[in-house]
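**Student:** Swiss-Prot lists these features:
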type	residues	note
DOMAIN	297-334	domain 'EGF-like 1'
MUTAGEN	C317 to A	Loss of cell signaling activity
MUTAGEN	C319 to A	Loss of cell signaling activity
MUTAGEN	C333 to A	Loss of cell signaling activity
DOMAIN	335-380	domain 'EGF-like 2'
BINDING	L533, G534, R535, G536, G537, Q538, G539, T540, V541, K555	ATP binding site
MUTAGEN	S576 to D	No loss of cell signaling activity
ACT_SITE	D652	active site, proton acceptor
MUTAGEN	D670 to N	Loss of cell signaling activity and increases susceptibility to infection by G.zeae
MUTAGEN	T686 to D	No loss of cell signaling activity
MUTAGEN	T691 to D	No loss of cell signaling activity
Amino acid sequence: MPSRSPACRPRGRNRRSAADAVARPLALALILVSTLPRAAHSQDLALPPVQPRGVRRTMTCDNIPEPFGTRSRGASRLPGFEVTCGPNREAMLSIGGDAYMIDFVSVSGSYVVVFAEPITQVCYDGKGKPTPDTGTGAKSSEGTTTTFTWSLEGTPFTFSKSNKLVNFGCNRTLMANFFIVPGDSSPLYTSCTTTCNTLQISGSCLGEACCEAPMDQVNGAKAFSLSFERTTANGTGEEDGTCSAAFFLDKDETVFTFSGDEVRPLKTALLPPGERRMVLDWAIGSTSCEQTQSYTFEKLCKYGTCVDAPTGAGYLCKCPSGYDGNPYVSDGCQDINECRNYNSNNCTYQNLCNNTLGGYTCSCPENNIGDGYRTGTGCNTTLATPVSPSQQPQGINVCDHPEKNPCTYIKYCIDLEGVVSCACPEGMSGDGRKNGRGCCFSCQKHFPLDTVLGVSLVLMVTTTTAASCYCWAVKKRELGRKRAELFRKNGGLLLQQRFSTITSQGEDQYSSKIFSAEELKAATDNYSESRILGRGGQGTVYKGILPDQTVVAIKKSKVFDESQVEQFVNEIAILSQIDHPNVVKLLGCCLETQVPLLVYEFISNGTLFQHIHNRNATRPLTWEDCLRIAAETADALAYLHSASSIPIIHRDIKSSNILLDGNFVAKIADFGASRSVPFDQTHITTLIQGTIGYLDPEYFQSSQLTEKSDVYSFGVVLAELLTRQKPISAARPEDSCNLAMHLVVLFNKGRLLQEIEPHILAEAGEDQCYAVAELSVRCLNVKGEERPAMVVVASVLQELRRSFTIDQAVGIKDESIQENSEQEEKHLHESRSIPSLQSSEVSTQCSMEAKMSSFC
């Protein structure tokens, strides 16, 4: 019995009383079991293994039974029964070119349970358009009708009537024909139709978005064809994330992951495709035992007997009567001990059942008469005792002589030619004998030992199960209450209200989803270390896979300020409406955890920081990439500052917060430090937050956050792209460990070229490099009001992109780089025409940056 942990103990007097009510019978059961006679052998207590198909087992290549086999074990002796091994040694069965994981093989029942993909499955995207069919059925179309077929011809398998055909989706009709022989003119037909009134579904499959087509009449079918059509064209059920599917399912399995008392959205209702099991019957060959040559099945069934397959074609090997096991292997058939189980034998007294090889015998207690079998004469409690000739003189009736009479009551004695029977009067029980139990009105009833053991085990299992269920129910209720409290505390009700407002205003295409804690726990494999994408100052980011196979990034923050709940909810609602190609899309959040979780779209190609500073990258960034990434980032920031519904200041712009997708398109991420600015304000006052090296010195001094703080941080990113150096580096001299300050000083001295990455300078040319450097210096101005707006920065970068594209088109190439002294002299002259920072401004910036330079 599992120990009762403190976590599952109910709180309060009433709950403790309920727990005691469960625990007392359990204690009594344990006492009863501990007092049983120790003479009972452990093997007599063993219960036969019960393996319902509804419990997942998954066969491995090491325990797959004959007639199935692998090449490493000499393979199977029969065609079609060979299996292969998966990555984790799971047994895989090949049928028609597809591999199916084997869950269970029944030798005695001649069936195999496999995990099967849907016959057809179509899901819908955010615009209600169907995605490509992911089913395994062979597809063909004629007019408006689409047919899916599947044939098991040439294999030892047939479709089992232990399955059901499931039709899932809105307003769908499923019609299927099963053929005993492919092309049969009299197929077996089954069908069902679904309707839809809402996008919610209960745990039942009775026609509302789900129906089951029975297969009870399908026996021995080798092929089938299926049509799966819409019955209406109203579009219900074609919303983002919903699916329509038709699939086989073991009729012992449930269609859904929840009970019939719950109601859930359609998109989360189905079992995952890899969890659906179907049953296939199997048989050897296609002829009966009589039609098969005797030496063939004598060779295959030499450890058992041949019987015709119940599916109609082929034959099977069975163990002889009284034996059970695997008749396809040597010593596979083992004698059944019928005496262990009351239902396996026919004895009146179970303790007088004697097991024999291939059978058993029954007997009666001493001095009872009968054959001992329940369906025979049984055992008569009226005892028959033969009397020896010495006790019964010739012609004398023993019952007439009290000294010779063995019965308690003389008148209930019967002497039949020397055989004396004793009985008890009506209403009394016993054997009626003087030297036996006699006769009494309330004789103690003696139960056989196995009956006592059985009752004790049942009592113990029942009470243990009851206690476990009660504990589980208490834990589930406590967990639900805690999650509801966290949901309320984290602003869940307020956020639901905001999302409802957005939807009512016709902006639902931008609204996000509120995920449950269980959904995200499953998506991240319980927040496995292997799913971590990165760690930062704000928290940890995990890779998650939702039930519809959408890959997402889930951010788990370190801390959460409960006093800022309303502001957090407002910002979530705002971010959920941001629709810009260069901003990572917020898909939703979870408020049922101690710290809220944010769910973003997954960007696969890492961060700009990794691509800039990884010298061994397989595809280094070109100057064209750098210009485009910078322009895209600037355009996204300009959108956040001015074009979104409420201006948003990111507050932590840096190269590691700029993600790149597979085409190196920039995406701004990590809005954990972001703040929205009311339209009637130019700044907000807040605690200092950001990353050293990117942090605006003016914001650092005044705590006043403005849009120009993002401009400064973006200027540092431009400096990174030019120099390929990190914002803070101990490798540089102490007075220039800050890249921003270092770049400004070099620019004003006309010595910028010595810090620009050589291959960037060669590819971009001096004019482009100086133009970007000038823009970076303007962004790094110590006075925020003199920095350009992000709209201006984005415009300049777009113009530089066009200029670079034109230069490449006409084949203009930069001249060879001259001697460093000539370069410096030339650009010192050019820099006089470029507005530079005054020496006082540089000094001010240096003093501000000096406070942060200690971080070097």
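The backbone N, Cα and C atoms fix where each Cβ goes, and this holds for glycine too.
Relative to the rest of the structure, where do these features sit?
**Tutor:** Counting only same-chain residues 6+ beyond the ends of the domain 'EGF-like 1' (297-334), those with a CB under 8 A from a CB of the stretch are 65-67, 77-78, 107-108, 110, 156, 158, 180, 219-220, 281, 283-289, 357-359.
For the recorded site, C317 (mutagenesis position), the DSSP three-state label reads strand.
Note: C319 (mutagenesis position) has non-local neighbours S108, Y303, G304, T305, G325, P327, G332, C333, i.e. same-chain residues 6+ apart with C-beta under 8 A of its own C-beta.
DSSP gives C333 (mutagenesis position) a strand state. C333 (mutagenesis position) counts 22 other C-beta atoms within 10 Å of its own C-beta, drawing on all protein chains shown.
Mapped onto three states, the DSSP output places G539 (ATP binding site) in strand.
According to DSSP, S576 (mutagenesis position) sits in a coil region rather than a helix or strand.
There are 26 other Cβ atoms within 10 Å of the Cβ belonging to D670 (mutagenesis position).
Its Cβ taken as reference, T691 (mutagenesis position) is surrounded by 19 other Cβ atoms within 10 Å in the chains shown.
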**Student:** Going by Cα-Cα distance, pick out whichever of the recorded positions L533, R535, G539, V541, D652 is nearest to C317 (mutagenesis position).
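**Tutor:** Comparing Cα positions, the candidate nearest C317 (mutagenesis position) turns out to be L533.
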**Student:** Just to confirm my parser: what is the rounded mean pLDDT across the domain 'EGF-like 2' (335-380)?
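**Tutor:** Here the mean pLDDT over the domain 'EGF-like 2' (335-380) amounts to 86.
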**Student:** So what sits near R535 (ATP binding site) in its own chain, CB-to-CB under 8 Å and at least six residues off in sequence?
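**Tutor:** Residues satisfying the criterion: V541.
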**Student:** Given the recorded positions C317, L533, V541, and counting only Cβ atoms in the protein chains shown, which has the most within 10 Å of its Cβ?
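**Tutor:** Going through C317, L533, V541 one by one, the largest Cβ count within 10 Å is at C317.
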**Student:** G539 (ATP binding site): which of the recorded positions S576, D652, D670, T691 is the nearest Cα neighbour?
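**Tutor:** Checked the recorded positions S576, D652, D670, T691; minimum Cα distance to G539 (ATP binding site) goes to D670.
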**Student:** What's the CA-CA gap between L533 (ATP binding site) and S576 (mutagenesis position) in angstrom, rounded?
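**Tutor:** The separation of the Cα atoms works out to 22 Å.
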**Student:** Expressed to the nearest Å, what is the distance separating T691 (mutagenesis position) and D652 (active site, proton acceptor) at their Cα atoms?
**Tutor:** 7
